[in-house]
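Quick look at what Swiss-Prot lists:
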type: ACT_SITE; residues: Lys79; note: active site
type: BINDING; residues: Gly13, Thr15, Ala16, Ser39, Ile42, Ile45, Glu49, Ala50, Val187, Leu337, Ile350; note: FAD binding site
type: BINDING; residues: Lys79, Glu346, Tyr443, Tyr444, Glu450, Phe454; note: 7-chloro-L-tryptophan binding site
type: BINDING; residues: Thr348, Gly349; note: chloride binding site
type: MUTAGEN; residues: Lys79 to Ala; note: Loss of halogenase activity
type: MUTAGEN; residues: Trp272 to Phe; note: No change in halogenase activity
type: MUTAGEN; residues: Trp272 to Ala; note: No change in halogenase activity
type: MUTAGEN; residues: Trp274 to Ala; note: No change in halogenase activity
type: MUTAGEN; residues: Glu346 to Asp; note: Loss of halogenase activity
type: MUTAGEN; residues: Glu346 to Gln; note: The catalytic efficiency decreases by about two orders of magnitude, however the binding affinity is unchanged
type: MUTAGEN; residues: Ser347 to Ala; note: Does not completely abolish halogenase activity
Amino acid sequence: MNKPIKNIVIVGGGTAGWMAASYLVRALQQQANITLIESAAIPRIGVGEATIPSLQKVFFDFLGIPEREWMPQVNGAFKAAIKFVNWRKSPDPSRDDHFYHLFGNVPNCDGVPLTHYWLRKREQGFQQPMEYACYPQPGALDGKLAPCLSDGTRQMSHAWHFDAHLVADFLKRWAVERGVNRVVDEVVDVRLNNRGYISNLLTKEGRTLEADLFIDCSGMRGLLINQALKEPFIDMSDYLLCDSAVASAVPNDDARDGVEPYTSSIAMNSGWTWKIPMLGRFGSGYVFSSHFTSRDQATADFLKLWGLSDNQPLNQIKFRVGRNKRAWVNNCVSIGLSSCFLEPLESTGIYFIYAALYQLVKHFPDTSFDPRLSDAFNAEIVHMFDDCRDFVQAHYFTTSRDDTPFWLANRHDLRLSDAIKEKVQRYKAGLPLTTTSFDDSTYYETFDYEFKNFWLNGNYYCIFAGLGMLPDRSLPLLQHRPESIEKAEAMFASIRREAERLRTSLPTNYDYLRSLRDGDAGLSRGQRGPKLAAQESL
C-alpha cells in the first residue's frame, strides 16, 4: 500500500497561498502537516479584487465561513454585474454608452431563449437594450441599490468586491488557528532528487523544508514550476494584446456618490480600466498593451480619468498572458499566478485559484503520484483557462470600436481558437452556444457541472448583444408561434414589474454595506427572495 501524503509545503503567501492553505487544511481534515513559507520582502499584487458568485458556495461554505463573517473583515462589497463603458464607440460626453453583463441565465419561453423574442421585437423597432428587456436587475444597478432587502433577504444573484490583502490576512489567521505552520523566510534554492521530483527547499535563514507535495503560489515568478522544474509557460499574447497595468486605490465620497453594486470596465485608447467599488474607496487599474502606448502615457491617462495628482501612489504591473503547459508536474502543483494569468476583464483570477484547489482535492495523490491523476488534473486546468481565454477574447474582436490602433488590432489581428469561431457562427445563426439546461436550479447543483460549462448562453448573449453584434435574423420558428410570442410579451411585462419592485424596495448599496460594517444588517443568512432570477451563477 502506497504511503499517504503527510507533509505539504506551500511557497508564497498572498491570496493564492492562503486560500490553498485554508482549503487543504479543511479538505484533508488536518491529517497532513501543512507549512506555508512567505517572504516579507516580496510584495503582494492586488488593488481591489472582483469575484464571481460561486466563491461563497465553493470556497467559503466549504470552510464553514458565512458571508456575514468574512465580508466586514475584508472591506467586502457586492457585485451584481459588470458594467462595460465605451466599449462600442469612442468616448463622447454627450452620450451614455454602456451595457451590463449580468449573472444568471436567459429566461426561456416555450423552449426558446427570451433573447430571440427580444430580437424579433427589435427588428420591428423596439429600442430597449437586451439586458434591460430580458433581466429585471439593470434598473436597480443604475440606482446603485443593494442586491438584498434591508433584512438580508437576497433579491439578486451577486458576487463580491474586496481588498485581496485583507482576504489573505483573514485566511492566514483562520488557517494558522487550524494548524498551518507559517514560516516567514525566503526560498533561495530548490533541490531535486534523481527522479526530478522536489526533495526540499533551502531558505535564506538556513532552513531546510522537506515535503511530499509542494504547492507553487510564488506568483508569476513560477519559482518551483517554471524555474526549478523548467515547465514551459505557453505565451498567449497573440490571443490577448494587453500585457501591463497601472493601478491604485482611489478615495470615494460614499455619502455623495454612493457605492456602485457592480464592477466597471471602462474602455480606453489602448486597453481598459477596472473600477471595483468598496466602502470609502475603489480599486482601479488601467490594463493596457505596451505595444500601443507607453507606460508614461498610460499612467497619465489613468490619472486623468480619475482626476488624480501626479504624486498618487501607483502599482506598476507587467504580466505574462497564458498558462503553464502543465500546472502539475511530478510532486509540484502550481496555483494562481504561478499557473496561469488572464487579464481580469471577467474577474476570473480568484476563480482560477479555488477551481484549481477543488480539482486538486478531487485528484489528490499519494506518494506514488499516479500520473493518471496529474494528467486528468492538467486537462481540467487547460479546459478552464482556454475556455475563459476565449470568452475574454470575444469582448475584443466583436467590438465595433476602430478609433485607435489598439482597437483596430483587436478587431483584425487576434489569433482565434476554433472553439470561439464556432460559437460566433452558432450565435449569428440563432443556435445555442452551450448545451446546458435553461433551468438554473438544475444547472448549478454541482460545481463539477458548472466547471465544465462555465460560460452560458446568457453570458455570451450579454456580451455579443451588448457590443452590438446580433444574430443575422430572429429565429424563423417564431413566425409559426403566435401563442409563444404572446407568452413572451407577458414575460417581458413580468420582468418590467419585477424591475420596478426591485427599484422601489431595495436599500442603497451604500446604506446596506454601512449597516453590515456596523453590525446592523441581517446580511445573507442563506435567505433568498422568491423572485431571485438566478442561483449563485454566472
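Every residue, even glycine, has its Cβ placed from backbone N, Cα and C.
No substitution from the list is modelled in this structure, which keeps its original residues.
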For Ala16 (FAD binding site), the number of other Cβ atoms found within 10 Å of its own Cβ: 31
Recorded positions near Gly349 (chloride binding site), in sequence order, restricted to Gly13, Glu49, Lys79, Trp272, Phe454 and a 10 Å Cα cut-off: Glu49
Binding-site residues compared (Val187, Ile350) - highest count of Cβ atoms within 10 Å: Ile350
Among Ala16, Trp272, Glu346, Ile350, which are recorded as recorded positions, the nearest neighbour of Phe454 (7-chloro-L-tryptophan binding site) by Cα: Glu346
Close in space, distant in sequence - Glu346 (mutagenesis position), Cβ under 8 Å, 6 or more apart: Ile82, His101, Cys388, Phe391, Val392
Glu450 (7-chloro-L-tryptophan binding site) to Thr348 (chloride binding site) - Cα separation in whole Å: 14
Cβ packing number for Gly349 (chloride binding site), 10 Å threshold: 22
Ser347 (mutagenesis position) and Gly13 (FAD binding site), distance between Cα atoms, whole Å: 20
Trp272 (mutagenesis position) to Thr348 (chloride binding site) - Cα separation in whole Å: 16
Set of same-chain residues at least 6 away whose C-beta sits under 8 angstroms from Lys79 (mutagenesis position): Ala50, Thr51, His158, Ala159, Trp160, His161, Pro261, Tyr262, Thr263, Ile276, Ser347
Nearest of the binding-site residues (Glu49, Val187, Thr348) to Trp274 (mutagenesis position), judged by Cα-Cα distance: Glu49
Chain-internal residues near Glu49 (FAD binding site), provided their CB is under 8 angstroms and they sit 6+ positions away: Thr15, His161, Phe162, Asp163, Ala164, Val167, Ile276, Gly283, Gly349, Ile350
